[in-house]
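K.L.:
Input: one structure, supplied below.
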Amino acid sequence: MEESKTLKSENHEPKKNVICEESKAVQVIGNQTLKARNDKSVKEIENSSPNRNSSKKNKQNDICIEKTEVKSCKVNAANLPGPKDLGLVLRDQSHCKAKKFPNSPVKAEKATISQAKSEKATSLQAKAEKSPKSPNSVKAEKASSYQMKSEKVPSSPAEAEKGPSLLLKDMRQKTELQQIGKKIPSSFTSVDKVNIEAVGGEKCALQNSPRSQKQQTCTDNTGDSDDSASGIEDVSDDLSKMKNDESNKENSSEMDYLENATVIDESALTPEQRLGLKQAEERLERDHIFRLEKRSPEYTNCRYLCKLCLIHIENIQGAHKHIKEKRHKKNILEKQEESELRSLPPPSPAHLAALSVAVIELAKEHGITDDDLRVRQEIVEEMSKVITTFLPECSLRLYGSSLTRFALKSSDVNIDIKFPPKMNHPDLLIKVLGILKKNVLYVDVESDFHAKVPVVVCRDRKSGLLCRVSAGNDMACLTTDLLTALGKIEPVFIPLVLAFRYWAKLCYIDSQTDGGIPSYCFALMVMFFLQQRKPPLLPCLLGSWIEGFDPKRMDDFQLKGIVEEKFVKWECNSSSATEKNSIAEENKAKADQPKDDTKKTETDNQSNAMKEKHGKSPLALETPNRVSLGQLWLELLKFYTLDFALEEYVICVRIQDILTRENKNWPKRRIAIEDPFSVKRNVARSLNSQLVYEYVVERFRAAYRYFACPQTKGGNKSTVDFKKREKGKISNKKPVKSNNMATNGCILLGETTEKINAEREQPVQCDEMDCTSQRCIIDNNNLLVNELDFADHGQDSSSLSTSKSSEIEPKLDKKQDDLAPSETCLKKELSQCNCIDLSKSPDPDKSTGTDCRSNLETESSHQSVCTDTSATSCNCKATEDASDLNDDDNLPTQELYYVFDKFILTSGKPPTIVCSICKKDGHSKNDCPEDFRKIDLKPLPPMTNRFREILDLVCKRCFDELSPPCSEQHNREQILIGLEKFIQKEYDEKARLCLFGSSKNGFGFRDSDLDICMTLEGHENAEKLNCKEIIENLAKILKRHPGLRNILPITTAKVPIVKFEHRRSGLEGDISLYNTLAQHNTRMLATYAAIDPRVQYLGYTMKVFAKRCDIGDASRGSLSSYAYILMVLYFLQQRKPPVIPVLQEIFDGKQIPQRMVDGWNAFFFDKTEELKKRLPSLGKNTESLGELWLGLLRFYTEEFDFKEYVISIRQKKLLTTFEKQWTSKCIAIEDPFDLNHNLGAGVSRKMTNFIMKAFINGRKLFGTPFYPLIGREAEYFFDSRVLTDGELAPNDRCCRVCGKIGHYMKDCPKRKSLLFRLKKKDSEEEKEGNEEEKDSRDVLDPRDLHDTRDFRDPRDLRCFICGDAGHVRRECPEVKLARQRNSSVAAAQLVRNLVNAQQVAGSAQQQGDQSIRTRQSSECSESPSYSPQPQPFPQNSSQSAAITQPSSQPGSQPKLGPPQQGAQPPHQVQMPLYNFPQSPPAQYSPMHNMGLLPMHPLQIPAPSWPIHGPVIHSAPGSAPSNIGLNDPSIIFAQPAARPVAIPNTSHDGHWPRTVAPNSLVNSGAVGNSEPGFRGLTPPIPWEHAPRPHFPLVPASWPYGLHQNFMHQGNARFQPNKPFYTQDRCATRRCRERCPHPPRGNVSE
């Protein structure tokens, strides 16, 4: 709590100040909004409940508004946390600021009295623990506490009515508070002061109840037992310290006031208002909303509390709004259903006998017989003969349900192959697949290598059974042996598992592929139930009888197999990792509670002693307990329906203690089952959908409701009535009050509670004849009381436990112990009637249903129903329901009938199916719409000659325009030489640098990164070098280089590198150490490119395709350009006939030559001149570029199966993903040298679907003949909106700061560097005395990045909407799209035209305002090399880039020198068009020297490359749209330096050769040339001279292009050659001949 700012004087009234401050500090529920509750505290409350349903309710209350970290235990009694949770609460609250109030004698006196009461309670508690109390003393204490409680006057009539029930609630709270008091350290002061009065003011009324005594002696999760003596001493010490603390007194006084404050002052209300208030509150109580007894210290304005949803509510209007919420309605229905299930009466002997008969008949009908088992064994023997003929070293064995006898008649036959270690698992199964396919004994032979356990599936021709053949599945075989041994030892095990499996099959929850549970998990669930019930039928496999066994280190004990069919063998191997984990857990426990040093020493000695231990544990109990099969079946359903919290605990059959999810580090979601031999993974993880889990829980409830109620052959009348009553309750929407929620409206007084509690402690005396029926009624009464506890107090009963391990034990112990006498009597009765004699006949199949029903008919008629005054005093509706059901139990036995019917058990609801691919419900993985392999591809029309020529030219144009010229290659070599000399001089003279990657492999773009590898002479590899230190030292040296900037060492990567940027060229590069394998990779790619020119053409086309679709950046979750080049090479190798050979398969001899590099064989055939001699058929493929490009798209969309095969260029034979063990990856691309490197490993399924969608759309676009407008072909074919359906590439895995994958936003290096600069700026401002905004920069929030753009490098800004660098989200063109579309920009454009027209002659070519061209969705390339900062180039260079400079004011002269960052908008990053300028061949004006005019006075028409951006057809009078050079794909507007004298080619019809210069917009795309439309840039006057006319020179592209896009200067440029300028008539004539509008226009 924050300190009050209004408490300036001690004369202020405390009450008014408290309420004022609390109303300011606390957020409460109002009439309009309900605020979310803290998830962490809700989960802590869930941990304190062993009941699955109650924990589920808590999870549904995650939207609660209260802050439970500092919740008052006395006010919010519905969710009182356990001691561990309270410790967390106290720790959180101890950091809050205490609110100070003026000291007063009254408050001091109250604090002293409170502390005295606390000391008195402590002494009484110590005495109570030292000496047991007699029943009389217990009753006396209960009476005194009841009298003390009754002295308090209720604040309202409603409170007076619910006083007795609230009494029990408060007594239970105080009992828990006394127990919690032992564990509260003295450092926690915030809540101790709140609860001390509650602990010490009154005695515990239920301290000696059996449940309380068990809780006091149980063990918590950390393994520390509650020592009573030490606990008393700790509490007394803490209380003595609190007595001297003034802050404790003040806070205690504050809490005293708040607790004594009245929630609603009824004295100020009129009688009519009080009556209306009472009626309204009675209506709210029906929906479990009650008025708070005392004012909440945290929610002072809240008057009501919903005990069902645990939400504080401000007033009645807010309560009515909360009642209408779906969450509240759902919780009410679940509460009602749970209460009704708990109120069901116990079964009668006839009922249990009928259940036994139903289970036995099911086992006989659907279970396998000895003959079926023999048939399955013969199948295994026959298959063993077939396989061992080809693989003699292998052997086959039967495992699974066929061997355990848990199989149904239609179950599969599981066969496992044992093979020697020298054999490979994938190769073995592939061979077995081929063997079985060739054999006539088996049909429908298929492979399922992508399953959790890879298998070969076939069907035996003779028997028709389905066989699943696996290999090396040793763990499953061990589990099978265990279950088989248990089935032989315990006769009820097999029929129970069969009934459970058949029930799961009927409900369709055993299908693992559709999101269900594996079938053998149900056997483990039955085994777990038989271990946990009281008394147990099966022992646990590990326990305290093993010397040195610790449940915390249970993973050190490993089960090794079954010995003599009676024991399980175990070994203890204490691993270092386990020891570290246990030490960490012990340290964590130490922080909560101090441990004794002697105990730690003993534990260490035990851990050392249990190393390398082994032994065996029995599988059967010494004295087996016999229970009827029907009773076990009903208890099994009840156990998993009501008793066991599935979402909280782990089903573990190894130990007796309940294992929590925290012990296994498994998430608290759905069902967790541990395999006893494979303990690391959850075998029920296939149930990964909450919808399926809720469906499973619903089926459990439906099954328990059906089998717990008496059923007849003609239909269950009682069940029908029961459902009718349930529907009536729901339709009336009048749920019972929370106080009376126990058994549908039972009001239980405190006297009745005392009587029943006393009767629980007394042994039950009964005769042999009427023992069963009498005990049933007593159990029913106890059940009523238990249900009252759960319903009346919400979560009180579940929160009274002191540890997770003790939460479930009292419930199981109490209920199962009460059933023990009835089990004995029932066994004798059943033995007399010869129904099921489990002690004599181990085979339950020998009894028949007819004998059971006929013999038990007489016994059921002699039952006597005994009554109990404590039960009959509860005159409630639940008792009437129970009596109705008891009347139905007295039906003749022959009328009781149970059947496993699908409609009954599923309630007619279809199963919930969840796809394992997309994780969506409603379909299976075979019908998943997101599976691109399921898309029906329409056949493509035949290709025409004209369309083929267009595709050829488009592919060639990709290479011509994007491949780096020779001059750029030369400049890259010069940069490398300069760096090498500098490093040799400054760092190490033995350093050698070499280029690799895109600079040398023949597939590099212009402005591609510089990939440099550094080696040191005298070292063949980096084994003896400290690579991290070398990289860091190299980064320090490179920072001294004047020509480099942005030096960044990255030492945490797989290959440590140093990143840098070359100032002059703007190229980015990285230096790696001994990346020699990549050099060989580069050489091989260059060799492939030199074999056939079509390889390079297709490689460049593929890279352009990937860039346009935004699927070519591995750092953002897609594939790298290197991976796409490998895809091109693989296609050309697999083409028939092939275009290129497999270089790694061409060698002399039978063995591949060895050229080992970094542990891998880097051999490939590199003698290209000898290829034609070795492979005469190499040049047989004569397909054109267009045909090959379309064939590539069709190959990867129609033929290649990404799921089954790997893209591998090292072999011609198909390589399967199963052979590489890459079945879990969506795309598998093998590195040709590093065979363990999958280039598609980082691609998610969502990104795979996006990539395949682009390929499918590309197949349709490039395969459908269409003739776009002249010069618009590239724009048509590479339209990203068409290729990606207008969608953005998935970026859910990308960092929001830098747009990369592999780290979270908090760990982003961009953010860290920005934070460092911010702190540095703050320190400078502090030194200068500027402290204005210093505090706002201490913590950086990504949402405030735009606030710091004035002093940041624009390259550090990155928009996570479009992914572009240089701006943030607020300034993104995508965000401004809607406003730009709706706003009228004609006037603003007109002003710009006027300003641009007034430019002085000789001024620089200015860059206009921001273009209104909208950024496309896929134009979000993250390559920083596409947007380098503009740099001034020396004037001795051969060319000069036409760098546009923004002008701050119209008509102002631009500044000379490099451009300033502040002069341009943050989202526009300027970029030079050409990196390496050359000297002009002719004279030029002095303006050229200042960088204000292009180098050549002559504007040369260049070929059009309008691949980027949409085309805007401007209306008459509209202004031009200027190009933004920050666009990453501006490279498409940079023509390469190519000869300009290529003769023009003509196609079908007349193709124009000229285009008006002013008819181009944006990236060179052709637009309309209407009156008033101006070009991209204002005309440049040539020294006030008239514009000359030149003869037209043939262009390098048969279509015209704006002269401003021509490459300025060329190595083969002829300066004296005249040129003609182009007019607008050509474009008009072209548009008249081609009336159809072009593709890709965004505006008309």
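Numbers here mean position along the shown chain, with the first residue as 1.
Glycine residues also receive a Cβ, built from the backbone N, Cα and C atoms like all the rest.
According to Swiss-Prot, the feature UTP binding site maps to 998-1001, 1008-1011, ASN1081, LYS1103, 1121-1125, HIS1237, an assignment based on similarity to another entry. If you look up Swiss-Prot, you'll see ASP1009, ASP1011 marked as Mg(2+) binding site, on the strength of similarity to another entry. Per Swiss-Prot, the feature domain 'PAP-associated 1' maps to 628-678. According to Swiss-Prot, the feature domain 'PAP-associated 2' maps to 1184-1237. Under mutagenesis, Swiss-Prot gives CYS306 to Ala with this note: Loss of LIN28A and pre-let-7 RNA binding and loss of pre-let-7 RNA uridylylation; when associated with A-309. A mutagenesis experiment is reported in Swiss-Prot for this position, CYS309 to Ala, and the note states: Loss of LIN28A and pre-let-7 RNA binding and loss of pre-let-7 RNA uridylylation; when associated with A-306. Under the heading of mutagenesis, Swiss-Prot lists LYS321 to Ala and annotates it as follows: Strongly decreased LIN28A and pre-let-7 RNA binding and pre-let-7 RNA uridylylation; when associated with A-324. Looking at Swiss-Prot, you'll find the mutagenesis LYS324 to Ala noted as follows: Strongly decreased LIN28A and pre-let-7 RNA binding and pre-let-7 RNA uridylylation; when associated with A-321. One entry in Swiss-Prot concerns the mutagenesis experiment HIS450 to Ala. Its note says: Decreased LIN28A and pre-let-7 RNA binding and pre-let-7 RNA uridylylation; when associated with A-452.
Buried or exposed, and what's around them? Tell me for each listed feature.
P.N.:
In the three-state DSSP assignment, the secondary structure recorded for SER998 (UTP binding site) is helix.
The number of other CB atoms found within 10 A of the CB of ASP1009 (Mg(2+) binding site), across every protein chain shown, is 19.
Secondary structure counts, DSSP: the domain 'PAP-associated 1' (628-678) has 19 helix, 7 strand, 25 coil.
Residues of the domain 'PAP-associated 2' (1184-1237) grouped by DSSP class, helix first, strand second and coil last, total 19 helix, 7 strand, 28 coil.
A C-beta separation below 8 Å, combined with a sequence spacing of at least six in one chain, links CYS306 (mutagenesis position) to ASP287, HIS288, ILE289, ILE313, ALA319, HIS322, HIS328.
Neighbour count (other Cβ atoms within 10 Å of the Cβ, all protein chains): 28 for CYS309 (mutagenesis position). DSSP gives CYS309 (mutagenesis position) a coil state; it is part of no helix or strand.
For the recorded site, LYS321 (mutagenesis position), the DSSP three-state label reads helix.
Look at HIS450 (mutagenesis position): DSSP puts it in coil.
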K.L.:
Tell me which residues of the chain lie with their Cβ under 8 angstroms from that of LEU1010 (UTP binding site), as long as they are six or more apart in sequence?
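P.N.:
Those within reach of LEU1010 (UTP binding site), by Cβ under 8 Å and sequence separation of 6 or more, are ARG972, ILE975, LEU976, LEU995, SER999, HIS1062, LEU1067, GLU1068, GLY1069, ASP1070.
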K.L.:
So if I draw a 10 Å sphere around the Cβ of LYS324 (mutagenesis position), how many other Cβ atoms end up inside it?
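P.N.:
The answer is 8 other Cβ atoms.
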K.L.:
Across the domain 'PAP-associated 1' (628-678), what does the pLDDT come to on average, as a whole number?
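P.N.:
Here the predicted model's pLDDT, averaged over the domain 'PAP-associated 1' (628-678), is 92.
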K.L.:
Give me the CA-CA distance between SER998 (UTP binding site) and ASP1011 (Mg(2+) binding site), in Å, as a whole number.
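P.N.:
Counting only the Cα atoms, the answer is 8 Å.
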K.L.:
Validating a neighbour-count step here. Other CB atoms within 10 A of the CB of HIS450 (mutagenesis position): how many?
P.N.:
12
K.L.:
Please give me the CB contact count at 10 A for SER1008 (UTP binding site), counting all chains in the structure.
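P.N.:
Counting Cβ neighbours of SER1008 (UTP binding site) within 10 Å gives 23.
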K.L.:
Based on Cα distances to CYS309 (mutagenesis position), point out the closest of the binding-site residues LYS1000, ASP1009, ASN1081.
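P.N.:
That would be ASP1009, the closest of LYS1000, ASP1009, ASN1081 to CYS309 (mutagenesis position).
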K.L.:
At the level of the C-alpha atoms, what whole-angstrom distance separates LYS1000 (UTP binding site) and LYS321 (mutagenesis position)?
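P.N.:
Their Cα atoms are separated by 70 Å.
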K.L.:
Look at the binding-site residues ALA1123, ILE1125 and tell me which residue has the greatest number of other C-beta atoms within 10 angstroms of its C-beta.
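P.N.:
Max Cβ neighbours within 10 Å, all protein chains included: ILE1125.
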K.L.:
Give me the CA-CA distance between ALA1123 (UTP binding site) and ASP1009 (Mg(2+) binding site), in Å, as a whole number.
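P.N.:
Distance between the two Cα atoms comes out at 17 Å.
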K.L.:
Which residues, sitting 6 or more apart from SER1121 (UTP binding site) on the same chain, put a CB under 8 Å from its CB?
P.N.:
SER998, PHE1003, LYS1103, ALA1106, GLY1112
K.L.:
Consider the recorded positions LYS321, LYS324, HIS450, ASP1009 and say which one has the Cα lying nearest the Cα of ASN1081 (UTP binding site).
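P.N.:
It is ASP1009, whose Cα lies nearest.
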K.L.:
Using only C-alpha positions, which one of LYS321, LYS324, HIS450, ILE1125 is spatially nearest ASP1009 (Mg(2+) binding site)? These are the recorded positions in the record.
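P.N.:
The smallest Cα gap between ASP1009 (Mg(2+) binding site) and any of the recorded positions is with ILE1125.
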K.L.:
If you draw a 10 Å sphere on the Cβ of LYS1000 (UTP binding site), how many other Cβ atoms land inside?
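P.N.:
Its Cβ has 18 other Cβ atoms within 10 Å.
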